[in-house]
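Written below as structure tokens is the structure these notes are about.
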Amino acid sequence: MSTEDFYLRYYVGHKGKFGHEFLEFEFRPDGKLRYANNSNYKNDTMIRKEAFVHQSVMEELKRIIIDSEIMQEDDLPWPPPDRVGRQELEIVIGDEHISFTTSKTGSLVDVNRSKDPEGLRCFYYLVQDLKCLVFSLIGLHFKIKPI
């Protein structure tokens, strides 16, 4: 698989007491990782980071997504976005393009109570894996001090 046929974007956020708070990241076909985290809690400011990742990271992302089987899911039976918040996941791999929108999921209890627990569980675990990978990449890229 070449990098030209891959794109991923994830967003989770809500508008509440502290304004529009959100986490968003995307991987572009050229390997650029864009990350934004906005929290107005205690007057925090928006954190924006950009970095380029190696081709092997892009290949691993594709593998994670393909192994998750998320491309076969449908968000129609999932809970719609509400006052608690919304999640969006957009993925392009080759000529396949999917876009999911659902409410924020606090835990597996929320997943199990949904109309499609199997599909939403697939989404839930994939999002956890993606967030873990992105937090690690951002942390490594911006916090490692040279010896």
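The backbone N, Cα and C atoms fix where each Cβ goes, glycine too.
None of the listed substitutions appears in this model.
For GLY19 (mutagenesis position), the count of additional Cβ atoms within 10 Å of its Cβ stands at 12 [all protein chains shown]. Looking at Swiss-Prot, you'll find the mutagenesis GLY19 to Arg noted as follows: In allele mago-1; zygotic lethal.
A mutagenesis experiment is reported in Swiss-Prot for this position, GLU21 to Lys, and the note states: In allele mago-93D; expression of rolled/MAPK in developing eye and wing tissue is severely reduced, and photoreceptor differentiation is impaired. The 10 Å shell around the Cβ of GLU21 (mutagenesis position) contains 19 further Cβ atoms across the protein chains shown.
In Swiss-Prot, a mutagenesis experiment is listed as ILE91 to Thr, annotated with the note In allele mago-WE7; zygotic lethal. In the three-state DSSP reading, ILE91 (mutagenesis position) counts as strand. Contacts of ILE91 (mutagenesis position) defined by a Cβ separation under 8 A and a same-chain sequence distance of 6+ are given as TYR7, LEU8, ILE65, ILE70, MET71, HIS97, ILE98, SER99, in order along the sequence.
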